[in-house]
Amino acid sequence: MVLNKVTYKINAYKIKEEFIPKEVHFYRIKSFVNEAFNFYRFVNFYGGMIINKKDKSFVLPYKVDNKVLKYKDGNNEIPIDIEYIKSLKLEYVKPEIAEKLVRGYLKSVHKIEPELSRIIKNIRKHKVVENIKVESYCEYEVKKHDGDYYLILNFRHTASITKHLWDFVNRDKALLEEYVGKKIIFKPNPKVRYTISLVDAPNPQKIEEIMSHIIKYYKWSEDMVKSTFGEIDYNQPIMYCEEILEPFAPQFCNLVFYMDELDSYILKELQSYWRLSNENKGKIINEIAKKLRFIDNTPKELEFMKFNNTPLLVKDVNKNPTKIYSTNTLFTWIYNQNAKIYLPYDVPEIIRNKNLLTYILIDEEIKDELKAIKDKVNKMFRNYNKIANKTELPKFNYANRWKYFSTDDIRGIIKEIKSEFNDEICFALIIGKEKYKDNDYYEILKKQLFDLKIISQNILWENWRKDDKGYMTNNLLIQIMGKLGIKYFILDSKTPYDYIMGLDTGLGIFGNHRVGGCTVVYDSEGKIRRIQPIETPAPGERLHLPYVIEYLENKANIDMENKNILFLRDGFIQNSERNDLKEISKELNSNIEVISIRKNNKYKVFTSDYRIGSVFGNDGIFLPHKTPFGSNPVKLSTWLRFNCGNEEGLKINESIMQLLYDLTKMNYSALYGEGRYLRIPAPIHYADKFVKALGKNWKIDEELLKHGFLYFI
């Protein structure tokens, strides 16, 4: 495979030698600690890493002269006796451990975080719209690349109420208690969100300690504290949060929220502040870097591979395979009689040549538009059904099934449909008036319809009525096809894997057991084979990959023997899983590979280009798509192979990145032109969507999932 190469700058800056430790030092906790002692939190506070949980050994990026370290446990400061084990030159430490120790060195010894906080506040002023404030905060990590250590530097945004929390609740403790369970930020460090768990009695001494911490650690002056928070109220209650033991004072905190909770006008105004092109974001990051003393201020230039725009396969009217390079013209024949007709590559047997009972559900607030709505629906379904009659596609039988519904009376329309329902797979097209505040404006209606085995798709009339060129109609049809399990296209060439599986974990209810996650199984053609919920052995238990493999083979009857299998997952392989995976690969005589794909990461590429990928250190930087306001790359952090009882770490390369790019095209829920495919490969994208649907209490229909129906999208 030959890929073109391009060069772009990324947000990586070489760390100066004087800010990198020469040696690291190993210690062990000597004294007894109680069961409440949080070993991870203790080591992380001092910028180190755990080596062995059992014998309480850890490593620090600096030498400790005093053999007693302090551990804060609520109100108490506990002395922890430690003993020295050995020292080791940093160059002899594994890169993934060394990176974290260099980060800990910058954090604990050189106090990089308060310095970044001061710099970003000077460079990027906050924005206020009505009572909502958006401000920027920095984040960072350390990566080793070609023998040098680099600081990966980025900034994000957080939105909060302008008033501090104590004023927001009108200095009323009872009202503050109503916000237990809500998210807050600690004003001097807005990048971390905390969840209020307890509102306690006032404690002036703790208020003084919090103030002292702000002044000493974050380098705020007393005048800055007063100008930001006003006169300090020493009689305010103390709060505790789920994430850490330290107390909080509401006067130093702000209530935060999610973007979908905002009024649309406020959201639009704030988006103009935080939606930046990659080039503009790069300029701001460079400004921050120039003021940071730990690094060279020139960003790293990196060579990227430009992925090939490989074709997809559909079928022509003679059912012969034909190539396409984008999917946005698949249904042009609905509106243009001269357009080429494309047929799907695979139709599930359970709906093949079926007449689907179809309901047209119209929001009663747009009943005056009935004539125009009927024209749109008739044109789409009549033209579609003409073609479907000559193929294996299902037909939509919607005659005399036009109904009005009210969003205030979902029960009424469900009751009406239920009275004439025949217990077969049906379809409903929901035509709505407007987008309501909840994420999916007709989610309740769609879920209740699906309880009756009616798969549905919604569209806003306000948008559809303006669709003169048929783009929205085309998109609507592919969404309907995907929900009905129709695989309209496949990859042009087979992959080297028998199965490519996307794995995501989460919470949901399945039967009488807790569902721990979902695996979406694609075959070698890039086609969805099935969607499989995974039950956990016990409620709340984390899913381990070896258990998932056994579950797929034993409970889901997927043949895993003598196969070449690729797992894509959003998360790391735990050490405890590795030995089991080696054993399973030996028992099954199968090659099992796992790639960790991280959507949330700190990398930024200073370009609007897309369809590109590179390797930095041991990370893959993967940027398959574009957006109008700056695309975030995906990080490929680990690629492991388990074969015949052996484990091998693989290096991210051109071939695997090209395959992952090809899989971003396998989007059965939207039509896009080149460059507007999925951000992550389809198997893990749909696994994530299914887990989110479980969290919203969508019903699980195993029969439909076996055929790859995306009814939950």
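Glycine residues also receive a Cβ, built from the backbone N, Cα and C atoms like all the rest.
Substitutions noted, but not modelled.
Here is what Swiss-Prot says about this protein:
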| type | residues | note |
| --- | --- | --- |
| ACT_SITE | Glu541 | active site |
| ACT_SITE | Asp570 | active site |
| ACT_SITE | Asp688 | active site |
| DOMAIN | 426-699 | domain 'Piwi' |
| MUTAGEN | Tyr442 to Ala | Alters binding kinetics of gDNA, probably due to loss of Mid domain binding to 5'-end of gDNA |
Surrounding CB atoms that lie within 10 Å of the CB of Tyr442 (mutagenesis position), all protein chains: 24
Alpha-carbon spacing, Tyr442 (mutagenesis position) to Asp570 (active site), which is rounded to whole Å: 29
Cα separation, Asp570 (active site) to Asp688 (active site) (Å, whole number): 9
Local backbone state of Asp570 (active site), from DSSP in three classes: coil
Three-state secondary structure, which DSSP defines for Tyr442 (mutagenesis position): coil
Average model confidence [pLDDT] within the domain 'Piwi' (426-699): 87
Spatial neighbours, same chain, of Asp570 (active site) - Cβ under 8 Å, 6+ residues apart: Asp504, Ser596, Ile597, Arg598, Lys599, Ile684, Asp688
